[in-house]
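The block underneath contains the structure these notes are about, expressed in structure tokens.
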Amino acid sequence: SNKRKNAAMLDMIAQHAIRGCCSDPRCRYRCR
């Protein structure tokens, strides 16, 4: 249960990272 909560938080952080990585080709997250 605790792991699931951590995963959700990481997913939220990843969403922010994706938004900030639109113009950076080196970023592993991309805008969709």
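Every residue, even glycine, has its Cβ placed from backbone N, Cα and C.
Unsubstituted: the structure retains its original residues.
Here Swiss-Prot notes a mutagenesis experiment, Ser23 to Thr, with the remark: Extremely important increase in potency on human CHRNA9-CHRNA10 nAChR. In three-state terms derived from DSSP, Ser23 (mutagenesis position) belongs to neither a helical nor a strand segment and is classed as coil.
Record note (Swiss-Prot), mutagenesis Ser23 to Ala: 1.7-fold less potent to inhibit both rat CHRNA9-CHRNA10 and CHRNA7 nAChR. The unchanged residue is displayed. Packing around Ser23 (mutagenesis position) is summarised by its Cβ count: 7 other Cβ atoms lie within 10 angstroms of its Cβ, all protein chains included.
Other C-beta atoms found within 10 angstroms of the C-beta of Asp24 (mutagenesis position) number 10, with every protein chain shown included. According to Swiss-Prot, the experimentally introduced change Asp24 to Glu is described as follows: 783-fold and 8.3-fold less potent to inhibit rat CHRNA9-CHRNA10 and CHRNA7 nAChR, respectively.
When other Cβ atoms within 10 Å of the Cβ of Pro25 (mutagenesis position) are tallied across all protein chains shown, the result is 6. According to Swiss-Prot, the experimentally introduced change Pro25 to Val is described as follows: 480-fold and 5.8-fold less potent to inhibit rat CHRNA9-CHRNA10 and CHRNA7 nAChR, respectively.
According to Swiss-Prot, the mutagenesis experiment Arg26 to Lys carries this note: 1523-fold and 14.2-fold less potent to inhibit rat CHRNA9-CHRNA10 and CHRNA7 nAChR, respectively.
For Tyr29 to Trp, Swiss-Prot lists a mutagenesis experiment annotated as follows: Relatively important increase in potency on human CHRNA9-CHRNA10 nAChR. Taking Cβ-Cβ distances under 8 Å and a sequence separation of 6 or more, the neighbours of Tyr29 (mutagenesis position) in its chain are Ala14, Ala17, Ile18, Cys21.
Per Swiss-Prot, mutagenesis Tyr29 to Trp is noted as: 1.3-fold less potent to inhibit the rat CHRNA9-CHRNA10 nAChR and 1.1-fold more potent to inhibit the rat CHRNA7 nAChR. Under the DSSP three-state reduction, Tyr29 (mutagenesis position) is assigned to coil, being neither helix nor strand.
The Cβ of Arg30 (mutagenesis position) lies under 8 Å from the Cβ of Ile18, Cys21, Cys22, each on the same chain and at least six residues away in sequence. One mutagenesis experiment catalogued in Swiss-Prot, Arg30 to Gln, is accompanied by this note: Extremely important increase in potency on human CHRNA9-CHRNA10 nAChR.
Here the residue is the original one, while Swiss-Prot reports the published mutagenesis Arg32 to Lys with the comment No significant change in potency on human CHRNA9-CHRNA10 nAChR.
What Swiss-Prot notes for the published mutagenesis of Arg32 to Tyr is this: Extremely important increase in potency on human CHRNA9-CHRNA10 nAChR.
Looking at Swiss-Prot, you'll find the mutagenesis Arg32 to Gln noted as follows: No significant change in potency on human CHRNA9-CHRNA10 nAChR.
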